[in-house]
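Q: Could you have a look at this structure, given as structure tokens, before my questions?
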Amino acid sequence: MKPKMKYSTNKISTAKWKNTASKALCFKLGKSQQKAKEVCPMYFMKLRSGLMIKKEACYFRRETTKRPSLKTGRKHKRHLVLAACQQQSTVECFAFGISGVQKYTRALHDSSITGISPITEYLASLSTYNDQSITFALEDESYEIYVEDLKKDEKKDKVLLSYYESQHPSNESGDGVDGKMLMVTLSPTKDFWLHANNKEHSVELHKCEKPLPDQAFFVLHNMHSNCVSFECKTDPGVFIGVKDNHLALIKVDSSENLCTENILFKLSET
């Protein structure tokens with residue numbers, strides 16, 4: 001005869017079960033949750049000639065949110081965490097009078113140029129102080145540069161200007177970013193850049209690969225009447241100018257001659 005086995009079943013009352021479930025629920029909701037949010041405040045600085053510089057300094061704000069418990073109520077805590085700040089500088093060309101110029105604001109992290117990173121790029125037509133257009137023509141498998149009068153219905157050639165921060169300190173004759181002068185490269189077509197030939201005192205179009213040579217960089221000066229001038233990086237005091245309806249390198253002896261018409265140029269979106 002088999003012995004009888006007794007089993008006991010502990011019953012949990014409805015009220016007690018609800019209390020247990022509440023405790024478990026409180027434990028789950030008590031866990032913290034972290035979310036990262038990027039914050040990018042913008043700063044503006046107006047330079048002497050009217051050139052407006054916009055800087056954007058980004059950091060991440062990590063928000064720690066503690067979920068509310070049923071007993072203590074809602075608790076909320078925030079703290080800031082600085083992380084991998086990346087600064088972006090954008091040049092607004094109000095000084096040139098070309099605020100409508102098509103602007104490329106894509107991030108340019110081109111580290112191929114030693115110690116220099118491009119700030120931004122603009123696509124614009126280039127003309128002289130007397131409103132003659134700078135044009136480019138392909139002749140015998142090479143590009144020629146002309147200075148000529150165009151008819152009203154003729155389309156102007158465009159040049160891609162890439163802006164860089166130079167190592168030269170800014171002064172009263174020009175504007176800069178963070179105390180440094182701006183440099184530009186000028187490219188009318190892919191893989192071709194304006195190049196200063198100091199030996200021949202000429203301006204030529206050369207096909208170059210990055211890193212670009214120093215002869216392709218020009219220090220930018222903002223002059224009166226919404227004009228700019230381009231000084232050779234490799235030969236200070238020598239500027240891009242106009243001579244016999246062609247671009248040439250012109251020596252400027254003193255700062256008083258920086259306003260000479262044959263070294264002044266205008267930038268326009270049309």
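From the backbone N, Cα and C atoms, a Cβ is placed for every residue, glycine too.
Okay, these came from Swiss-Prot:
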- GLU144 to Lys: Decreases affinity for IL1RL1 (MUTAGEN)
- GLU148 to Lys: 7-fold decrease in affinity for IL1RL1 (MUTAGEN)
- ASP149 to Lys: Almost abolishes binding to IL1RL1 (MUTAGEN)
- GLU165 to Lys: 8-fold decrease in affinity for IL1RL1 (MUTAGEN)
- ASP244 to Lys: Decreases affinity for IL1RL1 (MUTAGEN)
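If you look at the structure here, what lies around each of the features I listed?
A: Residue density at GLU144 (mutagenesis position): 13 other Cβ atoms are found within 10 A of its Cβ, drawing on all protein chains shown.
Taken residue by residue with DSSP, GLU148 (mutagenesis position) is part of a strand.
For ASP244 (mutagenesis position), the number of other Cβ atoms no farther than 10 Å from its own Cβ, over all displayed protein chains, is 6.
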Q: Excluding near sequence neighbours, so keeping only residues 6 or more apart in the same chain, what lies with its CB under 8 A of GLU148 (mutagenesis position)?
A: GLN132, SER133, THR135, ASN245
Q: Within 10 Å of its Cβ, which one of these mutagenesis positions (ASP149, GLU165) has the largest number of other Cβ atoms?
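A: Going through ASP149, GLU165 one by one, the largest Cβ count within 10 Å is at GLU165.
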